[in-house]
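See structure below.
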Amino acid sequence: MDAAIRGNDVIFVLKTIGVPSACRQNEDPRFVEAFKCDELERYIENNPECTLFESLRDEEAYSIVRIFMDVDLDACLDEIDYLTAIQDFIIEVSNCVARFAFTECGAIHENVIKSMRSNFSLTKSTNRDKTSFHIIFLDTYTTMDTLIAMKRTLLELSRSSENPLTRSIDTAVYRRKTTLRVVGTRKNPNCDTIHVMQPPHDNIEDYLFTYVDMNNNSYYFSLQQRLEDLVPDKLWEPGFISFEDAIKRVSKIFINSIINFNDLDENNFTTVPLVIDYVTPCALCKKRSHKHPHQLSLENGAIRIYKTGNPHSCKVKIVPLDGNKLFNIAQRILDTNSVLLTERGDHIVWINNSWKFNSEEPLITKLILSIRHQLPKEYSSELLCPRKRKTVEANIRDMLVDSVETDTYPDKLPFKNGVLDLVDGMFYSGDDAKKYTCTVSTGFKFDDTKFVEDSPEMEELMNIINDIQPLTDENKKNRELYEKTLSSCLCGATKGCLTFFFGETATGKSTTKRLLKSAIGDLFVETGQTILTDVLDKGPNPFIANMHLKRSVFCSELPDFACSGSKKIRSDNIKKLTEPCVIGRPCFSNKINNRNHATIIIDTNYKPVFDRIDNALMRRIAVVRFRTHFSQPSGREAAENNDAYDKVKLLDEGLDGKIQNNRYRFAFLYLLVKWYRKYHVPIMKLYPTPEEIPDFAFYLKIGTLLVSSSVKHIPLMTDLSKKGYILYDNVVTLPLTTFQQKISKYFNSRLFGHDIESFINRHKKFANVSDEYLQYIFIEDISSP
């Protein structure tokens, strides 16, 4: 700092309130005078009834001042209350000033607090009916511009504080050409109350805010930008209502006419004082008139009407300009791509690092609150009102027109805290995961510290898996299908076949189910047998509706199909359950289309029986056999003599509890990912095993025996006629009786009689009432000479 401004001992004073600007500028000795401190003190002694008001001589040339405050409380505090209040007052205002100085001036927070709390002077009013004083912080210097900029901060402190002294700070003194009554002088000649000095400060310079005497203990700060630079080039923002409408609202508030109304425009309305024609009392405070004019300011998206001079002498009025503010808030939230509309008409919300449905709980409202602090200050305060939040939420819903396709990342596994790439093992979180729009997840957080191969849990898990599906040459094909099926549960795409887990009781099917449920969490759903045995239509079907976007569906405990009255598995249902879209809606909902990403596993102790068998069905069925029995010690001997089991193991009574406590969650998940990369990269492959279904034996074999007749077989008719074939309607046909004779050479009628009859009924045709035929040719009849 320049040495010229480190000191000022010439005190410029006004001799009365309301000195005309011209007299002040010309330094008319009738109204103004300049003193050295000792001269000022003698002048007051010689003129005890004088009225002196300290002010800066020329703010443009020199505006260094001490931080000062004027406190005026219309109540008298007793000594104890006063001491407590003044102590809290010093702490509050020093903290407030230090925060402002740090934020706006780049000052050192601790240094400001230290300089303010270590050295200050207090005056005391001789008026016994009130508590009034001036406080001068002797070693804390700033500029008048800085004090003016600090006015709002101190005003907010004054309004929010519970301290009566803090609430009584007069912020009106922070203005251009401000004045402060000199200690020991009167406010006017008729007023006999004055402010007196208090120990330990007995020098008049300690009570003057324009006196400057900087030393090593002093601290100075000022605005990093001038007030003029802080004013934006254009005050009126596009989101506001029109300026004309806003000024009309201001005019209606005053009731009395504004004489210079037509002089106001978008660029000057904050600097031009309002000239009011007080025909009637002030509409704000009901006083007959005001000496100082009202003025307008623009704050937080609203016009603020306040009175210059002492602002507490009239009410402050706010005129909101938020014609489209709530709409703008909704638009800003939409711009973050944190709320989307799915193709099913659902709203999904990006919150806490994952996409979630806005269904059971109001997640859009939670999102609005969570990003409130990321919005500009003028918007964030609006969201504290529940009614306005609801309006913003409604705006967001109305503005979302274009739907987005979700869950199109089959090789990504979503968690509560991010997304796991199944191919390369990368885990994406935060904004990196946001681009993978997945509406369902495992429901738990991914923990990379547990997602490792070498762990005690992995060792225990491998022993469990190897017991359920042994790694033997005889079981190699079965084990491979077991691994393929379970790892396909990670994939978010439609699977081409259903898998039956077939085996006697206590062979590890339910253990596998619980391990899978633990590993993929909410992506697993268990359903009933009705999805296999009942007609699937567009009616209410919560079992089908719950399959939407799930990656594994487990259907347990099929009935014993040998029992009378039990329903067979519907072939049509199997076909529908391998389609990308499954029809079925929840109760009280019209959403009937469910995206089918599930690996459907059917846990059964009985061989499956179908109502109808064809090639389409056989291409959609795979079977994993379970032949290791887990037995109690008492039943082990009987189990070892049962041909249904290859091995018998002792049952681990504590295993179920460990699985329920998710001990093997990340170990099994690691294993599933490993199998996924082994079998399903780059293409997911899940093949049927129709040869494992006894009921398919006839259809698998007959497909190797017969071909449909066609025109290319007509030239062979000479040889075929000798073998019982006839030509009917230009098609080679085989009479029914002849077909039955030929087919009996390949199939035992006692074992396959029902299948033969079913095949005939499905394919036979009628020449007339009594003659029946089939349009099939035995392969051996056209291949043999």
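Cβ atoms here come from the backbone N, Cα and C positions, even for glycine.
Nope, none of those substitutions made it into this model, it's the original residues.
The annotation that Swiss-Prot gives for the mutagenesis experiment ASP170 to Ala reads: Loss of primase activity. Of all Cβ atoms in the protein chains displayed, 17 besides its own lie within 10 Å of the Cβ of ASP170 (mutagenesis position).
For ASP170, the entry in Swiss-Prot reads active site. ASP170 (mutagenesis position) falls outside any helix or strand according to DSSP and counts as coil.
In the predicted model, the domain 'SF3 helicase' (477-639) shows an average pLDDT of 90. The annotation domain 'SF3 helicase' is assigned in Swiss-Prot to 477-639.
For GLY503 to Ala, Swiss-Prot lists a mutagenesis experiment annotated as follows: Loss of NTPase activity, no effect on primase activity. With a 10 A radius on its CB, GLY503 (mutagenesis position) counts 22 other CB atoms from all the protein chains.
According to Swiss-Prot, the feature ATP binding site maps to GLY503, GLU504, THR505, ALA506, THR507, GLY508, LYS509, SER510. Under DSSP, LYS509 (mutagenesis position) is assigned to a helix (H, G or I) in the three-state scheme. Within the same chain, residues at least six positions away from LYS509 (mutagenesis position) with a Cβ under 8 Å of its Cβ are PHE501, GLY503, ASP603, PHE626.
Experimental mutagenesis is annotated in Swiss-Prot for LYS509 to Ala, with the remark: About 30% loss of ATP binding, and more than 90% loss of ATPase activity.
Under its mutagenesis annotations, Swiss-Prot gives GLU557 to Gln the following note: More than 90% loss of ATPase activity. Other Cβ atoms within 10 Å of the Cβ of GLU557 (mutagenesis position), summed over all protein chains shown, number 12.
Every protein chain shown contributes to the tally, and the Cβ of ASN605 (mutagenesis position) ends up with 17 other Cβ atoms within 10 Å. Quoted from Swiss-Prot, the note on mutagenesis experiment ASN605 to Asp is: More than 90% loss of ATPase activity.
Around ARG619 (mutagenesis position), the same-chain residues six or more apart in sequence whose CB sits under 8 Å from its CB are GLY496, CYS497, PRO688, PRO690, listed in sequence order. What Swiss-Prot notes for the published mutagenesis of ARG619 to Ala is this: More than 90% loss of ATPase activity; when associated with A-620.
When secondary structure is read from DSSP and collapsed to three states, ARG620 (mutagenesis position) falls in the coil class. Sequence-distant neighbours of ARG620 (mutagenesis position) (same chain, 6+ apart, CB under 8 A from its CB) are GLY496, CYS497, LEU498, ILE574, LYS575, THR578, PRO688. For the mutagenesis of ARG620 to Ala, Swiss-Prot gives this note: More than 90% loss of ATPase activity; when associated with A-619. The structure shown keeps the original residue.
Cα spacing between SER510 (ATP binding site) and ASP170 (mutagenesis position): 77 Å, rounded to the nearest whole number. Around THR507 (ATP binding site), the same-chain residues six or more apart in sequence whose CB sits under 8 Å from its CB are ILE468, PHE626, ARG627, THR628, HIS629, PHE630, TYR645, listed in sequence order. Of the chain residues outside the ATP site list GLY503, GLU504, THR505, ALA506, THR507, GLY508, LYS509, SER510, ASN605, PHE626, HIS629, PHE630 have their Cβ within 8 Å of the site's Cβ mean position. The shortest Cα-Cα distance from GLU504 (ATP binding site) to any of the mutagenesis positions (ASP170, GLU557, ASN605) is found for ASN605. Checking each of the mutagenesis positions ASP170, GLU557, ASN605 against THR505 (ATP binding site) by C-alpha distance, the shortest gap belongs to ASN605. Comparing Cα positions, ALA506 (ATP binding site) lies closest to ASN605 out of the mutagenesis positions ASP170, GLU557, ASN605. Same-chain residues at least 6 positions away in sequence with a Cβ under 8 Å from that of GLY508 (ATP binding site) are, in sequence order, ASP467, ILE468, GLN469, PHE626, THR628, PHE630.
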